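As C-alpha cells, the structure follows; a few thoughts come after it.
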Amino acid sequence: MVRPLNCIVAVSQNMGIGKNGDLPWPPLRNEFKYFQRMTTTSSVEGKQNLVIMGRKTWFSIPEKNRPLKDRINIVLSRELKEPPRGAHFLAKSLDDALRLIEQPELASKVDMVWIVGGSSVYQEAMNQPGHLRLFVTRIMQEFESDTFFPEIDLGKYKLLPEYPGVLSEVQEEKGIKYKFEVYEKKD
C-alpha cells in the first residue's frame, strides 16, 4: 500500500526554515503546538504517526525532546551506522525509510507519515510520485536564514481552500504574523 506523504514546515517570506541549527524566528508557542498536534494525532485507534527527518534536524531538537514523543521517529543518514540515541529507526534514504514503513511489523502500527525536515529531505519527498500534502506555516516576515525550503511547484501542487483542523485566519504571536496553508498533489 502506498500511503500519502505529509510534509510539515514553517517558512519565512524569504523561504528560510533554519539558522545555525535552530529556527530563524523567536519560538512561536501556538505554531509549535500546531506542529505537535498535526504530527501526533492519529485517526486510527491503536496506530501511531511516524516522523521522518534528516540527521541535522534530529540533532537540532533539544535532547530532552528527542525522540518526538508519541510518534515513531526515523532518522535519515548515510554516515551513521546505528540509530542515534532515542531514535527508533535509521534509514539511509527516504526511499529506504518508505520501504521500512511497509514491512509488516511497522505497517500495522503506522497511521500517517510526516516529513519534518530538513531541506534535502523535503526536496526528495516533494519529488516523490503519488499523493503528497504540504502543511506550510507562512511566517509573514523575512528572517536571516542559512537553510531554505524548496520552491513549491504550483503546476503540481494545489493550495487547498481549507483543510479539517487547520485554521484559515492569520495568526499572530510575539508581533509575528503567520498563516497555515495546505497544498496537495495527486499523480
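In case you wondered, yes, glycine gets a Cβ from its N, Cα and C as well.
Don't expect the noted substitutions in this model, because it carries the original residues.
What Swiss-Prot lists as NADP(+) binding site is Ala10, 16-22, 55-57, 77-79, 117-124, and the listing cites experimental evidence. A helical conformation is recorded for Lys56 (NADP(+) binding site) in the three-state DSSP classification.
Around Glu31 (substrate binding site), the same-chain residues at least 6 positions away in sequence with a Cβ under 8 Å from its Cβ are Ala10, Thr137, Gln171, Glu173, Tyr178. Marked as substrate binding site by Swiss-Prot on the basis of a curator's inference: Glu31, Phe32, Lys33, Tyr34, Phe35, Gln36, Asn65, Arg71.
Under the heading domain 'DHFR', Swiss-Prot lists 4-185.
Swiss-Prot gives this note for the natural variant Leu23 to Arg: In a form with an abnormally low affinity for methotrexate. In sequence order, Ala10, Ile17 are the residues of the chain that are 6 or more apart from Leu23 (variant position) and have a CB within less than 8 Å of its CB. According to DSSP, Leu23 (variant position) is assigned to coil rather than to any helix or strand.
Listed in Swiss-Prot as a natural variant, Phe32 to Trp is described as follows: In L-5178-Y cell line; methotrexate-resistant; requires 2 nucleotide substitutions. Look at Phe32 (variant position): DSSP puts it in a helix. Phe32 (variant position): 13 other CB atoms within 10 A of its CB, across all protein chains.
Look at the binding-site residues Gly18, Gly21, Gly118 and count other Cβ atoms within 10 Å of each Cβ; Gly21 has the fewest. Across the structure, Tyr34 (substrate binding site) and Gly18 (NADP(+) binding site) place their CA atoms 18 angstrom apart. Using a 10 Å Cβ-Cβ cutoff, Arg71 (substrate binding site) registers 21 neighbours. Counting every protein chain shown, the number of other Cβ atoms lying within 10 Å of the Cβ of Tyr34 (substrate binding site) is 21.
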